[in-house]
Each structure stands twice: as C-alpha cells, then as structure tokens.
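Asker: Experimental mutagenesis is annotated in Swiss-Prot for His130 to Ala, with the remark: Abolished acyltransferase activity. Residues annotated as active site in Swiss-Prot, with experimental evidence given as evidence: His130.
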Amino acid sequence: MIDKNQTCGVGQDSVPYMICLIHILEEWFGVEQLEDYLNFANYLLWVFTPLILLILPYFTIFLLYLTIIFLHIYKRKNVLKEAYSHNLWDGARKTVATLWDGHAAVWHGYEVHGMEKIPEDGPALIIFYHGAIPIDFYYFMAKIFIHKGRTCRVVADHFVFKIPGFSLLLDVFCALHGPREKCVEILRSGHLLAISPGGVREALISDETYNIVWGHRRGFAQVAIDAKVPIIPMFTQNIREGFRSLGGTRLFRWLYEKFRYPFAPMYGGFPVKLRTYLGDPIPYDPQITAEELAEKTKNAVQALIDKHQRIPGNIMSALLERFH
C-alpha cells in the first residue's frame, strides 16, 4: 500500500497503476478506502455466485407463471367472446409467442435452422432431445406459431399436469400426456405433434456428453406408423450448457425412479447461444417395424448432435458463440 501523498505522476514506475487508479477514484467520489470496498464486493460475489446459479433456472418457472397470469387475465376479459368464437385463444397465443420469442432473441440469440422442413399444413411428428429444462422447445413453439401460424401439440410428463396453476397453460398450448391412441388421433387430424422419447429421465440423467437416454421406448414410432406421418428429428445446440441438472447422481436417480418426480436441483440460466436444428424428415414406410423406425430416428437425432454439438459441452465456449 502506498501513501496517498505519494505522487502518481509520470515517471513514478514504482507506484502500481491500479493503486494509483484506486486513489484517483477515491478523490473523485469522496470515498475513503475504496480498495477495501472493492475487495468486499469481490468477496460477496464469490459467496453468492453458487446461490445465483441455483436460483436462475427458477426464473424460467417465474416466466411460465407470468404467462399463466396473463392467460387468466385474457380469459376473464374475453369471457363473452368464448361463446361466439372458436379462436378465443389465438390472440393470447400470438402475444405469448411474441414475448417468448423476444426473450429467446435477447437472452440466447436463438435461431432455428431447417424451418422449411416443417410443413405449412398437414401432420408431422417431431422427435427432440430433452434438455435439463426444455426451454428450447418453448422457443421453438413460439417460432412455429409466429412463422407458420401453427400450434405444435406436445406430449408432456404426467407430473407437469400436477404442478399448481399449470392446467390453463397446458390447455391453451395443447399439451397432453397421451395415450398412444390420442396421439394418433391428433396426427390424423392434420396437426403437428412433438414427443421427446427420453422425457424427464433424459432431462435428469443426460449431461454435457449429450447421451441419448431413450431406453427401449418405441411407442412414438408406433404412433408415426399408425398415423402414417413423417418423423422430423430435432436437436438444440448448447441446451445442456444453458441449464445443468444434478439428476445423474445415484440419490436423485433413485428418487426419480421411486416417485417419478424430478427432485434433482438444477443450476444455470446462462445466456449461451442456442440453435435448433431440424433434420431431414423420415418418410412414412408401411414396411418398417416400430423397433426399426425408433432406431432410425435415434440415429437421426444422434447425427444432429454429432454434427452440431461440441462434446463434451463447455459453458464458456457456448457463451462465446454469442459473438460469432
């Protein structure tokens, strides 16, 4: 530490530059011992960083509840129109899609590559890799609604329907939990439907190596065969760097298998670059079996991962991609 009376002028090589800068700032702002304040601020940052990383993922839940509040307000304001209109929720969907699309652009510089592979009309089954938090799919649904004017139905886990307050959100955005016959009916009606075969298990267990956790699930393939629709593979680059899960530990895996509820804590919320890639559609083939189609689809999703994702994923690299 140098004396404040010591000159910080030109030629004083013995005086460290940063110390001189601190003393100048102390004089400008009239604050004594600025260096101590800065050291204390640095200490607070070190202490609270882990807490911030654990809290940030729940900001997404906060945004979902804001969306739900908006939908309730919208419903009350349009209660009389409901009896006369079959498109009561179109205005709400457009508003919510615009807000989520804006969040995607600002926080993640979100992009979709291969949007032309989504049909303008007619059915298709979208199969996607499930991140720790599927925020990429929320963004993707917003893009589909804005650019295609279509609502993409999605199969959600049973526990999602038990979350307090979520029923209206799930209803407005056409989420369902099955069964297989319902999925086939939706596709035969000409709608888009999305399924993540890995589901919550993949969200919890997969990690920065982006291993696909589908087990022996092939029900989605049977749905595509029964409905005679193409399958479109989908993967979002850096989704595991945006949010990370501790669900791969033995305790949290046991808890999930026992109670079928994701108890594992998450951390992240980093503003990494997110790019969703849509692969070439896998056309309907009446000669293929569900097992063969499931394996073919898994290979297609894996090909997207191999082509577009750095393995293992790196949070800092994903952040720097925002500037590329």
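Quick reminder: no glycine exception, Cβ is built from N, Cα and C everywhere.
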Asker: Report, as a single number, how many Cβ atoms besides its own are within 10 Å of the Cβ of His130 (mutagenesis position).
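Answerer: Counting Cβ neighbours of His130 (mutagenesis position) within 10 Å gives 25.
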Asker: Look up His130 (mutagenesis position) in the DSSP assignment and report helix, strand or coil.
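Answerer: Its secondary structure by DSSP: coil.
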